[in-house]
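Trainee: Dumping what Swiss-Prot says about this protein:
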ACT_SITE  Cys1198  active site
DOMAIN    735-869  domain 'BAH 1'
DOMAIN    909-1049  domain 'BAH 2'
DOMAIN    1093-1527  domain 'SAM-dependent MTase C5-type'
MUTAGEN   Gly1101 to Ser  In met1-2/ddm2-2; reduced activity
MUTAGEN   Glu1272 to Lys  In met1-5; reduced activity
MUTAGEN   Pro1300 to Ser  In met1-1/ddm2-1; reduced activity
MUTAGEN   Gly1465 to Glu  In met1-7; reduced activity
Amino acid sequence: MVENGAKAAKRKKRPLPEIQEVEDVPRTRRPRRAAACTSFKEKSIRVCEKSATIEVKKQQIVEEEFLALRLTALETDVEDRPTRRLNDFVLFDSDGVPQPLEMLEIHDIFVSGAILPSDVCTDKEKEKGVRCTSFGRVEHWSISGYEDGSPVIWISTELADYDCRKPAASYRKVYDYFYEKARASVAVYKKLSKSSGGDPDIGLEELLAAVVRSMSSGSKYFSSGAAIIDFVISQGDFIYNQLAGLDETAKKHESSYVEIPVLVALREKSSKIDKPLQRERNPSNGVRIKEVSQVAESEALTSDQLVDGTDDDRRYAILLQDEENRKSMQQPRKNSSSGSASNMFYIKINEDEIANDYPLPSYYKTSEEETDELILYDASYEVQSEHLPHRMLHNWALYNSDLRFISLELLPMKQCDDIDVNIFGSGVVTDDNGSWISLNDPDSGSQSHDPDGMCIFLSQIKEWMIEFGSDDIISISIRTDVAWYRLGKPSKLYAPWWKPVLKTARVGISILTFLRVESRVARLSFADVTKRLSGLQANDKAYISSDPLAVERYLVVHGQIILQLFAVYPDDNVKRCPFVVGLASKLEDRHHTKWIIKKKKISLKELNLNPRAGMAPVASKRKAMQATTTRLVNRIWGEFYSNYSPEDPLQATAAENGEDEVEEEGGNGEEEVEEEGENGLTEDTVPEPVEVQKPHTPKKIRGSSGKREIKWDGESLGKTSAGEPLYQQALVGGEMVAVGGAVTLEVDDPDEMPAIYFVEYMFESTDHCKMLHGRFLQRGSMTVLGNAANERELFLTNECMTTQLKDIKGVASFEIRSRPWGHQYRKKNITADKLDWARALERKVKDLPTEYYCKSLYSPERGGFFSLPLSDIGRSSGFCTSCKIREDEEKRSTIKLNVSKTGFFINGIEYSVEDFVYVNPDSIGGLKEGSKTSFKSGRNIGLRAYVVCQLLEIVPKESRKADLGSFDVKVRRFYRPEDVSAEKAYASDIQELYFSQDTVVLPPGALEGKCEVRKKSDMPLSREYPISDHIFFCDLFFDTSKGSLKQLPANMKPKFSTIKDDTLLRKKKGKGVESEIESEIVKPVEPPKEIRLATLDIFAGCGGLSHGLKKAGVSDAKWAIEYEEPAGQAFKQNHPESTVFVDNCNVILRAIMEKGGDQDDCVSTTEANELAAKLTEEQKSTLPLPGQVDFINGGPPCQGFSGMNRFNQSSWSKVQCEMILAFLSFADYFRPRYFLLENVRTFVSFNKGQTFQLTLASLLEMGYQVRFGILEAGAYGVSQSRKRAFIWAAAPEEVLPEWPEPMHVFGVPKLKISLSQGLHYAAVRSTALGAPFRPITVRDTIGDLPSVENGDSRTNKEYKEVAVSWFQKEIRGNTIALTDHICKAMNELNLIRCKLIPTRPGADWHDLPKRKVTLSDGRVEEMIPFCLPNTAERHNGWKGLYGRLDWQGNFPTSVTDPQPMGKVGMCFHPEQHRILTVRECARSQGFPDSYEFAGNINHKHRQIGNAVPPPLAFALGRKLKEALHLKKSPQHQP
């Protein structure tokens, strides 16, 4: 639309069309034009013959304006100049770029839109309007509607006047900004015009307050009254000129607007304010936009001057400045609230002005050992600040980078851009006990008790806030990148710097008190408040001075704190009262610097810049080191983010010295908190997602109408299955088309690029048409890779089609690329790649056709990229694998009854009479029905496992057609223990079933699969946790009429499943069944040694991933790399055969590549090189080399990823610090057979998927097959919600593992990954509607563990009770002693709260009594933490905080630091008054009781919270083992 407009803009004008030749008639009343622009350039238009033809569609489209006017004319139109309504319009310049209306003063402006009759008419065709793709030029614009109080915007061309009604969606933001300016003008007019009841003699504060009230209603454009004030002031010049234009038509008794003092004052104030501009622009005409301070130095510019045209550059600069302001205001924001005088700006406190209120300079000194706060917390991805953990800080002090004490007042209370104040702090950190500081406390600077906590130094403080309540109580908190700290008492030395802040808070609260008692807050102006404060008694805590001037000075210099208190006050009338307007105005008048408030997401600086870091005995381990990479990984990521070489030493140095601040989400590299109500991963939920289930339908090809010579080249090679002759080559218009090559075809959609198809075979049809059958070659940018794809790489798909050779547009330069793979070929392939890149660049420079290549098959329905089936493609045999896949899918979707009517096929499964089957639980009613509950991590009521039945017979229906409605199936139901009672389920084996006489007839579509049911004595020897086999046992009979269980009667002889593998049976001992004690200690058969892969575990943690893979019999973790000492020690304790490197992986990779003689291929920092050189010879000797490592797995830390959405071409240095680059470089250098990446689920979606895409692109460039998916650990046998993203990579000749089947019911939806073109992929189905086994509950998991008290630290204990549940028996194994059943100590207040939380499901802080309690030290505290009720509405009621677990529910996501006020606040034992123990958390993750953890209790919780649940790792390992066996099978042998 805009492009067409740009073309139309260049047409020349000819005499006006006939529509102008009308008789003179009386003119209708036109709106008064204010500040209308009239002096413009001329531009001609030309009426072409084509305009006489109108194509009728849903809305008529014409190219010429006069035709649109003629088609929309009404019989009632009598005016000599037409007026029309204008909808769906865009205003743009001659280049087709959308422009604000005021740019008419600089450029020619044209219009595109739907022209409608001037009034609503009954003619439906005319009321639809006529779209004119480009018309104008716009001659001038005007605003009317002043008397009505609602602005009407008019634009005029030479032919007509247009009432602008509704802009196009793409133009709405631009137009809405201008409309709000018009609204402001009308609002000011109504307040000043006597004819409208206004008063031209009011003051500026009163005028602004009135305008705020007027504009607050009916507009979502402004987030607060303060934002409206800022906007009105900024547009003072515009408003003045609009009202000045009304003087010509003003009534005699009306005042001249140009002489109204308040309007002149508004204009002057507008010319003085700072209008921030973030950057200088140099437009094509050479105009340079100055910073605001520079503009302010020159004389104020008015619209009058602009109209005169005396200074085009200035005029253009001011209009561009206004456009910048619009863009700044329209930045998207979440949960915006009025946080200062404006949501756009924060006025900086001037240190010189407040210096007299503070003591003389002093410096921070301490003899205490302090720990870097970044060691205590982890953070990953972007997160809103309210989701950070909350702590208390006692005995604290704040200082700058020189350790000089500094006031908190100098730091903005909102997160802002370009802050030039660096404030750090130190103190004693404890858990947040919810305590407040009383304003009546006479000694706020002394510590009444010695806090029991850790001495820490903080990273840079980013913002702070004040909270206050009744009874003169106040709380002040500060935020760093990793936590919120509620401030307790400061240190004695810092107390003098603290008192002014508290005093200002008291003053603000006192002013609020003044206003609350007034019947109308508008009665108190700034002067009134100043007078009242000066009249306070000297003993009043808000007393400043008896001198009003001193009070005014204090209010203004400390005004930003007071404005913040008003901004968060819940009463809108108070927020925009005259006092606030007056104070904000006085702050503006002092010309304070403004900071722009930015989006509130947290950013982590890996290097703590606190000056204490260099002196602290506990050095920070969080120092960021640029990732060590191979050149291949460095190139892929570097080219994406930067155009310069990251290996340039000058730029590398600059990057190392620069700040490394990126946004991230709270948590750590592994930890992720699940939120309720999440239904997927995609951020854009407007379009309906389409899940990939089968290959796409072929694209619609545009047939060719041209005539070209087409003939076969060569003889026929054979025939298709239909007897049609096959050919190898054909000449199409002189171009050779060959089987195995590629051709381009035009598609119906003109916006799409030509489709490229791989030629499978060519044939001549029976009607003598020359045909081609091809498979679609997908461009990389249209796959999940997006912009990370190589523009020359195509991917074969399973989408195929047949078309005529005459439809071919051209022949593509294309090759199937196959290169030798393995670490020994890396250098050879690098050389070949360089030559290929050079050739491609040369062709691009010469504008030659692109040479495409294909290495992989892309299968979105399988979620991955696979090796090309080279033996099956391009054979010219008339056979197509894609067609076969489609035929198989069609067969799977149909039902087929066998001839004997004893079996049938459905969904690809063959069922026969006497088979044991799964039945959808919704198809068979349960004994007890329940409903799901809504509290966090609640009960599993309503979640039911599949019903196990035996197929007895097939019941035909009257219909003879074999479809879903032609027959039913009769089945016998087996009951599960949970069908009887919760107690029975708890004490029974999860694989146990009960025989019954109940039968039911069901449709075959109710069946979900097959399973086996055996006698208990026939169960396999290698039973293991977690379950991966569909095998059950049955020894008991359930009488549903009596609800009783008994041994199977002799007359009941169920026909159990036939056992095909006798090696899985237990060895019988006489006639009796093996005892339970003996069965528990039988060890599973050890898997063959040759199948275990030599594994390198990177970012190994305590070893959860390695443990599960090892248990699956597929991995031998010979090497592990872990940065944290306690975690590395835990890994070593549980994997004594492994060589564990407790070091930075960047250093280890550098050392390995040096050992292999490949340091030239290594991109690393000087620091990494030096540390690698310091490794001992013994350490170096144990380093693995390429060829020794078969499998690499790990979960790289994620901090900093989310910051990439802010990266530009100069931000490559920030990306280099990401550990995923090093992780991928290990894969590139070693080229193992298999590679597994694990991460939090948002890894695939944050940063618009760029990191995920680059990871896939890197692995594909190495030559790997790749697949991706998200799994829920709760569906694999743990009682915990933990969603994790995985990426498998396999060497080209290997088999990619499938995703493990979820075995347990768990209440989560499908976990989808966004692909492209609105498609989504889910690795596995959701088990919310059924699975083979029931969910594991909290009681199943920890019900047998002995009671412990709050703070119990005894590491070794006895079990005291026997294991009851199936899970408990499996998790205990042969362990005799219970270890790590220890819990964190809560402080006295939280312990009291815990004891008051009821021991019932769903109980949390909402159940606390609303009263106070006196602690042992005499302090009086509220039972309900103060911050929860005040902020509950914004945080889903803080559901789960101080929450108890439910015996029948599941655990929330395991975190590294369980606490009642943490991100996962549900951490109280279901019955005992304490936080969960280390062992209980370990069990929730599926760690066996024999697993050991290292370090103190915080280290152990951290190790567990960061770990991959071993049962999930086991399930992945089983599928890897299957893939290894599958490779050895005959069908996969070359």
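Glycine is treated like the rest: Cβ placed from N, Cα and C.
None of the noted substitutions appears here; every position holds its original residue.
Keep in mind that what you see is a predicted model, and the values were worked out from it rather than measured.
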Trainee: Please work out which residue of Glu1272, Gly1465 has the most C-beta neighbours within 10 angstroms of its C-beta, and give that one of the mutagenesis positions.
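Mentor: Counting Cβ neighbours within 10 Å, the top one is Glu1272.
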Trainee: Given pairs 6 or more apart, does the domain 'BAH 2' (909-1049) have at least three Cβ pairs under 8 Å with the domain 'BAH 1' (735-869)?
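Mentor: Counting Cβ pairs under 8 Å, fewer than 3, so no.
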Trainee: Would you mind giving the whole-number mean pLDDT across the domain 'SAM-dependent MTase C5-type' (1093-1527)?
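Mentor: Mean pLDDT, the domain 'SAM-dependent MTase C5-type' (1093-1527): 90.
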Trainee: I'm trying to understand the geometry here, so how far is the Cα atom of Gly1101 (mutagenesis position) from the Cα atom of Pro1300 (mutagenesis position), in Å to the nearest whole number?
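Mentor: Approximately 23 Å lies between the Cα of Gly1101 (mutagenesis position) and that of Pro1300 (mutagenesis position).
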Trainee: Which one of these mutagenesis positions has the most other Cβ atoms within 10 Å of its own Cβ: Gly1101, Pro1300?
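Mentor: The residue with the densest Cβ neighbourhood is Gly1101.
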Trainee: Three-state secondary structure of Glu1272 (mutagenesis position) from DSSP?
Mentor: strand
Trainee: In whole Å, how far does the CA atom of Glu1272 (mutagenesis position) lie from that of Pro1300 (mutagenesis position)?
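Mentor: Between the Cα atoms of Glu1272 (mutagenesis position) and Pro1300 (mutagenesis position), the distance comes to 11 Å.
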Trainee: Summarise the domain 'BAH 1' (735-869) as counts of helix, strand and coil residues per DSSP.
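Mentor: Counts, helix then strand then coil: 32 helix, 63 strand, 40 coil.
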Trainee: Cα-Cα separation of Gly1465 (mutagenesis position) and Pro1300 (mutagenesis position), in Å?
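Mentor: The Cα atom of Gly1465 (mutagenesis position) is 31 Å away from the Cα atom of Pro1300 (mutagenesis position).
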Trainee: Taking DSSP three-state, what's Gly1101 (mutagenesis position) in: helix, strand or coil?
Mentor: coil
Trainee: Could you tell me how many residues in the domain 'BAH 2' (909-1049) are helical, how many are strand and how many are coil under DSSP?
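Mentor: In the domain 'BAH 2' (909-1049), the DSSP-based counts are 19 helix, 57 strand, 65 coil.
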